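Below is one structure, written out as structure tokens, with a few remarks after it.
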Amino acid sequence: MTGKKRSASSSRWLQEHFSDKYVQQAQKKGLRSRAWFKLDEIQQSDKLFKPGMTVVDLGAAPGGWSQYVVTQIGGKGRIIACDLLPMDPIVGVDFLQGDFRDELVMKALLERVGDSKVQVVMSDMAPNMSGTPAVDIPRAMYLVELALEMCRDVLAPGGSFVVKVFQGEGFDEYLREIRSLFTKVKVRKPDSSRARSREVYIVATGRKP
């Protein structure tokens, strides 16, 4: 019985996924994921990326955000990306495969950043979802806290942070924490984000010294 329900649910998800206009556009444009459009919307409203910037991309695979940012920062820019999953190479992207929660992976990532002045940290990280908010939300909040810790370590004064967050327990406290570190903070729900999803994007600019 459970198997049948799961099968029906999977079928509905696949039908929704492939009929999604952003999925279709991504396929036509040869993009790695529909996430490309989310970041494009954020860039149109918040102008985060400029030529020559150094950007850290957390939760990068399959590469939609890195693929987008390469077009914005140009050949003199640099992207340092990390994900637990493998990612096909992108010119201009230094990719590290590993679990961001692992201290050794974090250390390796910081070594790759080195003395670079990072202007943007972006995180599209999400845990494997169980479908139970009481389990999923704390897991997701742990990841976004780690992303904010990365900001504290590498983000230059005046820099920006964009992070996917799932609304639920801990969201308001996290938002307050970000407001204490940045001069301007917005919560965005891009049109390309599925309406039924709890996800929103916090866009924080002007990191305080």
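Note: Cβ is positioned from N, Cα and C throughout, glycine not excepted.
Original residues only.
Copied from Swiss-Prot, the annotated features are:
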type: MUTAGEN; residues: ASP20 to Ala; note: 2-fold decrease in activity. Increase in Km for 50S subunit
type: MUTAGEN; residues: LYS38 to Ala; note: Loss of activity. Almost no change in S-adenosyl-L-methionine binding
type: BINDING; residues: GLY63, TRP65, ASP83, ASP99, ASP124; note: S-adenosyl-L-methionine binding site
type: MUTAGEN; residues: ASP83 to Ala; note: 5-fold decrease in activity. Increase in Km for 50S subunit and for S-adenosyl-L-methionine. Loss of S-adenosyl-L-methionine binding
type: MUTAGEN; residues: ASP124 to Ala; note: Loss of activity. Loss of S-adenosyl-L-methionine binding
type: MUTAGEN; residues: LYS164 to Ala; note: Loss of activity. No change in S-adenosyl-L-methionine binding
type: ACT_SITE; residues: LYS164; note: active site, proton acceptor
type: MUTAGEN; residues: LYS189 to Ala; note: 9-fold decrease in activity
type: MUTAGEN; residues: SER197 to Ala; note: No change in activity. Increase in Km for 50S subunit
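Swiss-Prot feature annotations superimposed on the structure.
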residue	record	Cβ neighbours (10 Å)
LYS38	mutagenesis position	25
GLY63	S-adenosyl-L-methionine binding site	24
TRP65	S-adenosyl-L-methionine binding site	28
ASP83	mutagenesis position	22
ASP99	S-adenosyl-L-methionine binding site	12
ASP124	mutagenesis position	23
LYS164	mutagenesis position	23
LYS189	mutagenesis position	14
SER197	mutagenesis position	11
C-alpha spacing of TRP65 (S-adenosyl-L-methionine binding site) relative to LYS189 (mutagenesis position), in angstrom: 16
Mutagenesis positions clustered about GLY63 (S-adenosyl-L-methionine binding site) [Cα within 10 Å; pool: LYS38, LYS164, SER197]: none
Mutagenesis positions near TRP65 (S-adenosyl-L-methionine binding site), in sequence order, restricted to LYS38, ASP83, ASP124 and a 10 Å Cα cut-off: LYS38, ASP124
Distance from SER197 (mutagenesis position) back to LYS164 (mutagenesis position), taken between C-alpha atoms, in Å: 11
Cα-proximity to ASP83 (mutagenesis position), 10 Å cut-off, over recorded positions LYS38, ASP99, SER197: ASP99
Closest of LYS38, ASP99, SER197 to ASP124 (mutagenesis position), Cα positions, recorded positions only: LYS38
